[in-house]
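Here is what Swiss-Prot says about this protein:
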BINDING   Asp39, His40, Gly42, Glu44  Ca(2+) 2 binding site
BINDING   His374, His379, His554, Ile677  Fe cation binding site
DOMAIN    2-125  domain 'PLAT'
DOMAIN    126-677  domain 'Lipoxygenase'
MUTAGEN   His374 to Leu  Loss of enzymatic activity
MUTAGEN   Ser558 to Ala, His or Asn  Retains catalytic activity indicating it is not required for iron ligand-binding
VARIANT   Glu32 to Gly  In clone K12
VARIANT   Leu38 to Met  In clone G2
VARIANT   Ile413 to Val  In clone K7
VARIANT   Arg536 to Gln  In clones G2, G5 and G11
Amino acid sequence: MAKCRVRVSTGEACGAGTWDKVSVSIVGTHGESPLVPLDHLGKEFSAGAEEDFEVTLPQDVGTVLMLRVHKAPPEVSLPLMSFRSDAWFCRWFELEWLPGAALHFPCYQWLEGAGELVLREGAAKVSWQDHHPTLQDQRQKELESRQKMYSWKTYIEGWPRCLDHETVKDLDLNIKYSAMKNAKLFFKAHSAYTELKVKGLLDRTGLWRSLREMRRLFNFRKTPAAEYVFAHWQEDAFFASQFLNGINPVLIRRCHSLPNNFPVTDEMVAPVLGPGTSLQAELEKGSLFLVDHGILSGVHTNILNGKPQFSAAPMTLLHQSSGSGPLLPIAIQLKQTPGPDNPIFLPSDDTWDWLLAKTWVRNSEFYIHEAVTHLLHAHLIPEVFALATLRQLPRCHPLFKLLIPHIRYTLHINTLARELLVAPGKLIDKSTGLGTGGFSDLIKRNMEQLNYSVLCLPEDIRARGVEDIPGYYYRDDGMQIWGAIKSFVSEIVSIYYPSDTSVQDDQELQAWVREIFSEGFLGRESSGMPSLLDTREALVQYITMVIFTCSAKHAAVSSGQFDSCVWMPNLPPTMQLPPPTSKGQARPESFIATLPAVNSSSYHIIALWLLSAEPGDQRPLGHYPDEHFTEDAPRRSVAAFQRKLIQISKGIRERNRGLALPYTYLDPPLIENSVSI
């Protein structure tokens, strides 16, 4: 006979408790005990409860290997319960044979209906560390089960592959939004839709009467940053600053030679550059920068309210004056092929010509941001990381424990996006000039160009030559966060991988990397994505990239959407007239006629309001309430990571006090651990 204390912790979320009966059996090196019911007087397993149970085992099972948890309905059905599956969220189990000698079994899973969970003691183990056949068999069975539950599908040819579920109703509770998060998202969507519907804006297919009328819509859920955008959107300095610190801060690059198809001359830009210099001198000095939206050339366009929509493929040349002067646009060409019907617009042109040219650039920024930077890089690729993690890494694996907080809710939000945003006839088709067809074109085109280095911030900054451009807060804050993540990951890797050989010998890790390469990057070797990792250094870089992409990168390109776009002329989602082919034609009336119709603008506002802020149940970067790591060494690393993020946040907030428009999107407490909205 053997006696032990079993302590059980139930989650605090709404619906986490259960009326079902829970039993456990203990698996050890000498065998497995019979199922032992966990019950006492009163109700067990209420939400938020931690409960102790004294159990007696008929035999000694030897060294404990696993805990088998069994849940079944009560023998006597309770009123109103017989028609539903009673789910239970278990946080952890603890076994104590002697006082002070407890074994901890992390769980942090939902168990729906009648079923069974197998839990291992919390110490993380790489596959080559498991020598007992029972543990080896458990790892394999766990992965086989998850690979059946979470399978791949091709949603659109040429896109990264994704989860093979049609709707969020099909998802199991372990990858689904919490009840609170779901309710808040629904309330947000419903309130936004109702307000705009009552105002009649969703049914108006015509033009806005004036910018002043747009201003009245702008009163919808204002923010301080959005107010700043409204006040400064026409200014050249603000236009340029958005390439650095707006929602698409990843395109600008230093220009050392002008493209052949962008024939800017000294005469054109002399009024901006001033005396005593030239284009060639500024190119050699490194003070010119280029933003090229050429990927949009010839892209599919949409039809809205029965009218064809239009897109441009502009190139924008910007100049950084010496000293502390602002970055300014000095030339814009709206199409890729130069010619008499493709003028180069200049700041010295008529006010409305120049404003219209800048607005076409902003429309192109919107398309590339939403389709490529946001949807592809910050949603579809993180979904690949999430799905491969669930399919190839068992829960006891140190990299599963490290990554699971960073894939929370990603499969839910992406499944919801395929239902409500990118499906034919949904929000993207209702509000944007490219529609789902154009978005699909852009994603396919970028997938053919996408390189591993683009996903690694330090390499991307170097490749674009923007290491020293002043006022680039996305770079400054992002590099600090990248460094903090890399230091944290390096410590975790050093704990579990003593050598490069140990990385090479981890077959679960290698299967994970191969699956990301084959399913996410479609086996394209030119992407530079690894299909195997053979050193600790390569592993640290790869995991840092994954965590940064799922957290900071997503925050940088997602959190500011409402701020930047709610004043629609700053980032119009469509253009109703073609790009101008000559100068001197733009007027206030033609500017308004080019902008989106009222209903398209309004549907766009609904999408922005939904996608810009987390609807509750948030977990900021480095906040890990689910304690998957139980050993002292990784817990110390987590604490050090959290302290570093606090220091970074203090520095960002101190800097922001001196800025007219604070850059907050990479302040660590405002970064979500995962792609969850």
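Each residue's number is its place along the chain shown, starting with 1.
Placement of Cβ uses the backbone N, Cα and C atoms for every residue, glycine included.
Nothing has been swapped: the model has the original residues at all the noted spots.
Using a 10 angstroms CA-CA radius around Ile413 (variant position), the binding-site residues that qualify from Glu44, His379, His554, Ile677 are His379, Ile677.
Distance between Cα atoms for Glu44 (Ca(2+) 2 binding site) and Leu38 (variant position): 8 Å, as a whole number. What surrounds the Ca(2+) 2 site, by Cβ distance within 8 Å of the Cβ centroid and not counting Asp39, His40, Gly42, Glu44, is the set Leu38, Leu41, Lys43, Glu51, Phe53 from the same chain. When the binding-site residues Asp39, His40, Gly42 are screened for a C-alpha within 10 angstroms of the C-alpha of Ile677 (Fe cation binding site), no residue qualifies. Sequence-distant neighbours of Asp39 (Ca(2+) 2 binding site): residues of the same chain at least 6 apart with a C-beta under 8 Å from its C-beta are Lys21, Phe53. Take the mean position of the Cβ atoms of His374, His379, His554, Ile677, the recorded Fe cation site; other residues of that chain with a Cβ within 8 Å of it are Leu375, Ala378, Pro382, Ile413, Val557, Ser558, Leu611, Val675. The Cα atom of His374 (mutagenesis position) lies nearest to that of His554, taking the binding-site residues His40, Gly42, His554 as the candidates. When secondary structure is read from DSSP and collapsed to three states, Glu32 (variant position) falls in the strand class. Each of the recorded positions Glu32, Glu44 was scored by other CB atoms within 10 A of its CB, and the lowest score goes to Glu32.
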